[in-house]
Amino acid sequence: MDSDAAQKTWELENNIQTLPSCDEIFRYDAEQQRQIIDAKPWEKDPHFFKDIKISALALLKMVMHARSGGTLEVMGLMLGKVEDNTMIVMDAFALPVEGTETRVNAQAQAYEYMTAYMEAAKEVGRMEHAVGWYHSHPGYGCWLSGIDVSTQMLNQTYQEPFVAIVVDPVRTVSAGKVCLGAFRTYPKGYKPPNEEPSEYQTIPLNKIEDFGVHCKQYYPLEISYFKSALDRRLLDSLWNKYWVNTLGSSGLLTNTEYTTGQIMDLSEKLEQSENFLGRGTDVNEKRSEDKLSKATRDCSRSTIELIHGLMAQIVKDKLFNKVGLGK
């Protein structure tokens, strides 16, 4: 598989739609945006924004930035606009922040950089405003922690309209679907109606409590991706860099710590389920069955990820080492 084929596969897996350059989505109407911001329709409906459209260029920038951080969280800002109930992300840029394995903190340097970048963007004709922030959760899924919820609530108070995006670079498989989630928080005191459960995702045992406490304070947006013919050269340039890194690395070796952590986490979950089984009450048995079911799904997902990594290594071995060519 060459670079072009891999790029097309990536675009198909993530359902990236190609739009004509003259499409309305690429035009920025300053007056229209000002009217929307003045009207503030999101204040009347906490669930006002339902969808988010992300350009393929912004998507690849965010994924590459998140991947470069390794096991440390990274953070960046997104530029775009709003249209009806949809938020549109046109571009994204990284911020110089201090990241750890569990949180990311923006300091004065990051705010100065942010201001300078926004001013420079306007000088070259990019009039879009900041419409959200993104950060990474290396290896533990796309959701908002307690700190993330507080940060997003603050942003929605003073910088509306604003969205939070979470990228998991470890779970994002080469030439596969990007592990990404977009969220908005509810106002304080608001009780959301019972919603359908979102797509299941593996949450490490040491993160489950943080996830469970705050999961009702925000809601996910439906995500779609788009690109234009004008994006092609920029996307090609970024993809070539990404593709070389992909060929030169192994998911099995790069994610060794993540895989080991997953196995240890599964072991703890199974042990916890076993403890509930011995208590005898119907409530505990039901809870244990639920925990066992989730542990089984986590185990299946981990196995599939390992098989994909092994298959990728076999394909690269056949392509570049020419195993069996002389037979």
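Just so it is clear, glycine is given a Cβ too, placed from its N, Cα and C backbone atoms.
Residues as originally present; substitutions not included.
In this structure, His137 (mutagenesis position) belongs to neither helix nor strand by DSSP; it is coil. If you look up Swiss-Prot, you'll see His135, His137, Asp148 marked as Zn(2+) binding site.
The domain 'MPN' annotation in Swiss-Prot covers 52-189. Residue counts for the domain 'MPN' (52-189) by DSSP state, with H, G and I taken as helix and E and B as strand, are 42 helix, 45 strand, 51 coil.
What Swiss-Prot says about the mutagenesis result for Thr100 to Ile is this: In csn5-3; disrupts R cell projections. Impairs the interaction with Trc8.
Looking at Swiss-Prot, you'll find the mutagenesis His135 to Ala noted as follows: Abolishes ability to deneddylate cul1.
Per Swiss-Prot, mutagenesis His137 to Ala is noted as: Abolishes ability to deneddylate cul1. Taking the Cβ of His137 (mutagenesis position) as reference, residues of its chain lying under 8 Å away and at least six apart in sequence are, in sequence order, Glu73, Trp143, Val166, Val167, Asp168.
One mutagenesis experiment catalogued in Swiss-Prot, Gly146 to Asp, is accompanied by this note: In csn5-2; disrupts R cell projections. Cβ-based neighbour count (10 Å, all protein chains) for Gly146 (mutagenesis position) stands at 14.
The Cβ neighbour count for Asp148 (mutagenesis position), using a 10 Å radius and every protein chain shown, is 23. Here the residue is the original one, while Swiss-Prot reports the published mutagenesis Asp148 to Asn with the comment Abolishes ability to deneddylate cul1.
In sequence order, Ile37, Lys40, Trp42 constitute the residues six or more apart from Glu160 (mutagenesis position) in its chain with CB-CB distances below 8 Å. Quoting Swiss-Prot on the mutagenesis of Glu160 to Val: In csn5-1; disrupts R cell projections.
His135 (mutagenesis position) and Asp148 (mutagenesis position) have their C-alpha atoms 9 Å apart, to the nearest angstrom. Note on the domain 'MPN' (52-189): mean pLDDT across this stretch is 83.
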